[in-house]
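According to Swiss-Prot, the features are:
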type	residues	note
BINDING	Gly139, Ala140, Ala141, Gly142, Ile143, Gly144, Lys145, Ser146	ATP binding site
DOMAIN	133-442	domain 'NACHT'
DOMAIN	799-1082	domain 'FIIND'
DOMAIN	1092-1175	domain 'CARD'
MUTAGEN	Gln593 to Pro	Constitutively active in IL1B release. In conventional housing conditions, mice bearing this mutation develop a systemic inflammatory phenotype associated with elevated IL1B and IL18 levels at 3-5 months of age. In a germ-free environment, they exhibit neutrophilia and myocarditis
VARIANT	Phe88 to Tyr	In strain: PWK/PhJ
VARIANT	Ser484 to Gly	In strain: DBA/2J and CAST/EiJ
VARIANT	Arg660 to His	In strain: AKR/J
VARIANT	Lys1181 to Arg	In strain: CAST/EiJ and DBA/2J
Amino acid sequence: MEESQSKQESSTKVAQHEGQEDVDPTFKTKKLMEVELMKHRVQLERNLKLRTFPGARTKQVKEALYPLLTWSSKSKNLFQNFTKLLLFKKLCQRGSENLVRESWYPCVPEEEAHMIDIQDLFGPNLGTQKKPQLVIIEGAAGIGKSTLARLVKRAWKEGKLYRNDFHHVFFFSCRELAQYEQLSLAELIVQGQEVPTAPIRQILSHPEKLLFILDGIDEPAWVLADQNPELCLHWSQTQPVHTLLGSLLGKSILPGASFLLTTRTTALQKFIPSLEQPCQVEVLGFTLFERKNYFYKYFGKKKGGVTTFTLVKSNSALLTLCEVPWVCWLVCTCLKKQMEQGGELSLTSQTTTALCLKYLSLTIPGQHMRTQLRDLCSLAAEGVCQRRTLFSESDLCKQGLDEHAIASFLKIGVLQKQASSLSYSFAHLCLQEFFAAMSYILDDSEERHADMKNDRIVETLVERYGRQNLFEAPTVRFLFGLLSKEELKKIEKLFSCSLHGKTKLKLLWHILGKSQPHQPPCLGLLHCLYENQDMELLTHVMHDLQGTIVPGPDDLAHTVLQTNVKHLVIQTDMDLMVVTFCIKFCCHVRSLQLNRKVQQGHKFTAPGMVLYRWTPITDASWKIFFSNLKLARNLEELDLSGNPLSYYAVHSLCTTLRKRGCQLKTLWLVECGLTSTYCSLLASVLSARSSLTELDLQLNDLGDGGVKMLCEGLRNPACNLSILWLDQASLSDQVIAELRTLEAKNPKLLISSTWKPHVMVPTMNMDKEEVGDSQALLKQQRQQSGDKHMEPLGTEDEFWGPTGPVTTEVVDRERNLYRVQLPMAGSYHCPSTGLHFVVTRAVTIEIEFCAWSQYLDKTPLQQSHMVVGPLFDIKAEQGAVTAVYLPHFVALQEGIVDSSLFHVAHFQEHGMVLETPARVEQHYAVLENPSFSPMGILLRMIPAVGHFIPITSTTLIYYHLYLEDVTFHLYLVPNDCSIRKAIDDEEMKFQFVRINKPPPVDALYLGSRYIVSSSKLVEIIPKELELCYRSPGESQLFSEIDIGHMDSEIKLQIKDKRHMNLKWEALLKPGDLRPALPKIATAPKDAPSLLHFMDQHREQLVARVTSVDPLLDKLHGLVLSEDSYEVVRSETTNQDKMRKLFSLSRSWSWDCKDQFYQALKETHPHLVMDILEKLGGVSVKS
């Protein structure tokens, strides 16, 4: 018990020092080790700087360092604790300098980007399937990049990460490397190791097993150019550090080595001109769970962790700011100081700037120290301008900091001394940038020289950060925050000074004026405005946002872009909070849409903004989002469709809607995961005299109970709603009647679904006369249908609609052409094909099953897209069909496949067109007001995944009974009606009969292999099946199971090959075998009564003819011309040769096919005999 308590206290102390180095609660667990190590490091550093590094001394240093390295057992939890940083793997192209989240438009479409874990940093690149040699970790200041980099090194050392990928991992702080003028490769490697692990020659002998971690690559003022790629110096020869690093990154030295870089900026091309295409990973900070976990570690759960985190949770803005690990440390430090001073715990800060000022007020003890603080601010500003983060003792003295002041700043944690050198640095780079911004505020220039001073400050900032990235710089954001009226008062109180407020405020306008006036507004500017929070400034700047319109993500999908709508990509809760805060002051934004994916949403009727986000939104952020919106008095339309909303989030939304100041008129909540539980909240809004006039609740499972609660709100006289979009197909007749009654009593109220399937639309006959009875029109259409031979299909192929089943008729079985005559307006669904039509009037629809191979092989899309559904050629009267539901077999419930990857391919005379569906549902992609041509669903492939995606599949079992012997054919295929039909037709030719058994319940994966087994000892060939997609015109994979005499039941099973988990099983009984043979498919009238042997056994011949060339030699001159002979022989495999031969046989006469049969009997007699024996010795027209 005591030992456990001691461990907890030790962990708490470590966490409290964490922010001073790298936002890591268990960082530097062995301070004593560092002190000893530093003694050797200091001497090593002196040798490097003096350029005296004899080989014997190097060996001695290595031997001396090695025994000192011991790791605390507490570091074992580090890997577990910090894998929860949100990592977002991006796909930006090289040369694209705008970070997605920093611009009004993404540099590339982001559908392929995704969240990853730390183990996946060096995973295969999307598109190449190769592991990257260069990974760039990017992110905002204080977000945890350095923590992640150090974690990779430590986890590798402990054998938990990349141990098989890299034999040696070297960690470098670029701020420290920049202190050296010259280094050799050997010296660099010594710098990157805690202790030497092998001789330098051995290390360099396998460059592909080396990982160099360069932390803060963009911090020093250097250009890492590979100046002379052809000159390869010996590893012991020295060269300028920037040249050495440039040669490594440019692959002139150790071309097989891998690199992990951390940086704030994505515009690395100016620092590293030879940089190759990297894998870019953005760190998005802490999840909500990790924020709580951080507080528990810092204070100890029982010693204040719960109390402090509860306090922070009560301030939603502060909780959101804490997604940045550095801010978490800052908040914890402030609360700890309050505890030590015995004051009441209180933290009301809404911005990072206010939090930093609170930190200063709590940590700087007296007026003397505050005077010294001015000098520290000057040091910080000088370092920012010169891109320096390490300072010598003489640098501090030059700024007027004496030993006592230095010691005091070290004690309170503002400064820290580097363990590996004699240098000093600020506790965090963000803290240095805050002090730098403070130095500009504390400048004592006379008022008459203020404009000149402001110009000089802005020029310095522009020179340091560049115009394009000016608003991304923390120094500039802190400046905006410090120049708010409220914060200026705090500064005056803190430093007991008087600041010229109006003069200082001019600095903001100088910054805004000097930045590119025609540059599209960026997310960084909104962050600056949020830090300032001045209403006048915000109103003025946000008023100008409407001046620049730029393409949005929808434009990338070739859709029509609304020119009055702005598009902004956000990634974090903090981004969302900042944007919605600023929107309150933008009078032009009257519509707002928040999408979790880049997809087409509702079209706005007023100027608006679309926000795109790929990570989930927390309840705390929803609360801030909605509380900001209640103050946005110009906002009229809000579209949250597709965002999963918790009960807490909907409660926050409804609280906002009930406020009198909320002017929202239109609210779209389509597919938000709402249930009947939420309806009481929504009903309270309807009866609260809210301004809401239109509400869309489609694609939510509200149920009868939920809709009844909505009806209570609709009956309230205070309800202003005029349009309610509501799915009614699943509602009971009683509830639908209640809705109709409400409409009848309130003529201004319309309750409907988007498709209005129950509405009867008057139709016109050929003479333009209105036909009221749609049955009469149906009769007329039947009379006009022509003289084609038609026959009804079975009941499973019927369409089910408002009046019950509608029969589907066969127009041309050989072409797979069918016709259905829908008798009235409504919704019709065919269970067999999965097709679903919504029509406005009676209409005749023709449906032809097509093979993808006929169309897709002619396009380049087969490399980038994959088929995920059947291909139909649909013909219908224009305008009669308002929606078509095309089936797909992707298992969306697995959460792996993004619905924005779905496209509908239209094959037209002038080429192929890809259309984005209106929405993608569990089994369908929906097209609204469709135009018809051969069409089906394609899925854009993510190269790293390829075809390996979860799908709904089906098993097809067929049997053939010969005397008393039974043979089964077992197929495992995607749940595609066209494939099922093609297999049915093929098996029917061989007189096999299908047995219906349930399909696999769980999703299976395309590209995976599965093992077929039986409860009895039977012959199964092959025993392994691959789940793959093959076009209906191609032969499908199946296992043949020879049972022999079946006198008892038998169980068939399918297991995945990798884990041998059971995926499907079926029990076959003797009673399943029907004695009657299936009828032979009707052949065309002018065709022979039966198929030729060659056509009847095409599939087996393709699969089983093992020697094609002798067969071709016998056909040469008789059936095959010289050109045809060479075309077939040019194919690489026997199966491809046979397929090519069969493609040529389409034009052959019956005599030519007889020639083929004779040649086959001579070259493959045993194969022919085996086929004939299975048919009972009957040869068909041979």
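Glycine too: its Cβ is placed from the backbone N, Cα and C atoms.
Distance from the CA of Ser484 (variant position) to the CA of Ser146 (ATP binding site) is 31 Å. Cβ-based neighbour count (10 Å, all protein chains) for Gln593 (mutagenesis position) stands at 22. Residue counts for the domain 'CARD' (1092-1175) under DSSP (helix as H, G, I; strand as E, B; rest coil) come to 65 helix, 2 strand, 17 coil. Between Gly142 (ATP binding site) and Phe88 (variant position), the C-alpha separation comes to 16 Å. Those same-chain residues not listed among Gly139, Ala140, Ala141, Gly142, Ile143, Gly144, Lys145, Ser146 yet with C-beta within 8 angstroms of the centroid of the ATP site C-beta atoms are Arg264, Val283, Gly285, Val324, Pro325, Trp326. For the pair Gly144 (ATP binding site) and Ser484 (variant position), the Cα-Cα distance reads 28 Å. Annotation note: Phe88 (variant position) sits in a strand segment as assigned by DSSP. It is 25 Å from the Cα atom of Gly139 (ATP binding site) to that of Gln593 (mutagenesis position). Less than 8 angstroms from the CB of Ala141 (ATP binding site) sit Arg264, Trp326, Leu429, Cys430, Glu433, Pro474, each of them six or more residues away in the same chain. A 10 Å radius around the C-alpha of Ile143 (ATP binding site) takes in none of the recorded positions listed as Phe88, Gln593, Arg660. The two recorded residues, Lys145 (ATP binding site) and Phe88 (variant position), have Cα atoms 12 Å apart.
Comparing Cα positions, Ser484 (variant position) lies closest to Ala140 out of the recorded positions Phe88, Ala140, Gln593, Arg660. Mean pLDDT, taken over the domain 'CARD' (1092-1175), works out to 84 on the 0 to 100 scale. Spatially close to Ala140 (ATP binding site) yet at least six residues away along the chain are Arg264, Gly285, Val324, judged by Cβ distances under 8 angstroms.
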